[in-house]
Amino acid sequence: MSQLTHINAAGEAHMVDVSAKAETVREARAEAFVTMRSETLAMIIDGRHHKGDVFATARIAGIQAAKRTWDLIPLCHPLMLSKVEVNLQAEPEHNRVRIETLCRLTGKTGVEMEALTAASVAALTIYDMCKAVQKDMVIGPVRLLAKSGGKSGDFKVEADD
């Protein structure tokens, strides 16, 4: 079983020392969902939201969140991201929005937390913009889809049934 890397022998939280690690290309993809009533989703799709373009705002929020992950998650390293993508897709057949994010860099530590943070904040932004018309929207699941690069190797979520 793997050890927790952010806990020292005394059980105290600490930031991992990555100074001896090799720089490699690292990439991570994550997803989040926001489920809502069909009327709320139609308002977003049709561009009838009084606050403006929900998808554009959520996309920018997700990008900003990826860049600020180190400031939100206490033991994350500040990273020089080379790419952040936030894609939003309405899924009317499920009354939801699917958010997929991608983060990439060449560095000494992975970008999983950045991809997850981008997806989470984009979802929260959709909720924030639409809460005036629907307060019982559901955010989730939020999950890592894939990661590549680094010592721990590659990971890809199993295909959904």
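The backbone N, Cα and C atoms fix where each Cβ goes, glycine too.
So, quick note: what you're seeing has the original residues, none of the substitutions.
As given in Swiss-Prot:
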- Asp128: active site (ACT_SITE)
- Leu75, Cys76, His77, Met113, Glu114: substrate binding site (BINDING)
- Asp17 to Ala: Loss of activity by 70% (MUTAGEN)
- Lys21 to Ala: Loss of activity by 85% (MUTAGEN)
- Arg26 to Ala: Loss of activity by 80% (MUTAGEN)
- Lys51 to Ala: Complete loss of activity (MUTAGEN)
- Gly52 to Ala: Reduced activity (MUTAGEN)
- Lys67 to Ala: Reduced activity (MUTAGEN)
- Cys76 to Ala: Reduced activity (MUTAGEN)
- His77 to Ala: Complete loss of activity (MUTAGEN)
- Glu112 to Ala: Complete loss of activity (MUTAGEN)
- Glu114 to Ala: Loss of activity (MUTAGEN)
- Lys147 to Ala: Loss of activity by 90% (MUTAGEN)
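Features per Swiss-Prot, on structure.
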{"residue": "Lys21", "record": "mutagenesis position", "DSSP (3 states)": "coil"}
{"residue": "Arg26", "record": "mutagenesis position", "DSSP (3 states)": "strand"}
{"residue": "Gly52", "record": "mutagenesis position", "DSSP (3 states)": "coil"}
{"residue": "Lys67", "record": "mutagenesis position", "DSSP (3 states)": "helix"}
{"residue": "Leu75", "record": "substrate binding site", "DSSP (3 states)": "coil"}
{"residue": "Glu112", "record": "mutagenesis position", "DSSP (3 states)": "helix"}
{"residue": "Lys147", "record": "mutagenesis position", "DSSP (3 states)": "strand"}
Tertiary neighbours of Glu114 (mutagenesis position) (same chain, Cβ under 8 Å, six or more apart): Ala28, Ala66, Lys67, Thr69, Leu79, Leu81, Val84, Cys103
Length of the line joining the Cα atoms of Lys147 (mutagenesis position) and Leu75 (substrate binding site), in Å: 19
Leu75, Cys76 as recorded positions, winner by CB count within 10 A: Cys76
Site of maximum Cβ density within 10 Å, from mutagenesis positions Lys21, Lys51: Lys21
Asp17 (mutagenesis position) and Leu75 (substrate binding site), distance between Cα atoms, whole Å: 11
Binding residues Leu75, Cys76, His77, Met113, Glu114 (substrate) - maximum C-alpha distance in whole Å: 12
Cβ-based isolation winner (fewest other Cβ atoms within 10 Å) among the mutagenesis positions Arg26, Lys67, His77, Lys147: His77
Asp17, Glu112 as mutagenesis positions, winner by CB count within 10 A: Glu112
Rounded Cα separation (Å) that holds between Cys76 (mutagenesis position) and Glu112 (mutagenesis position): 10
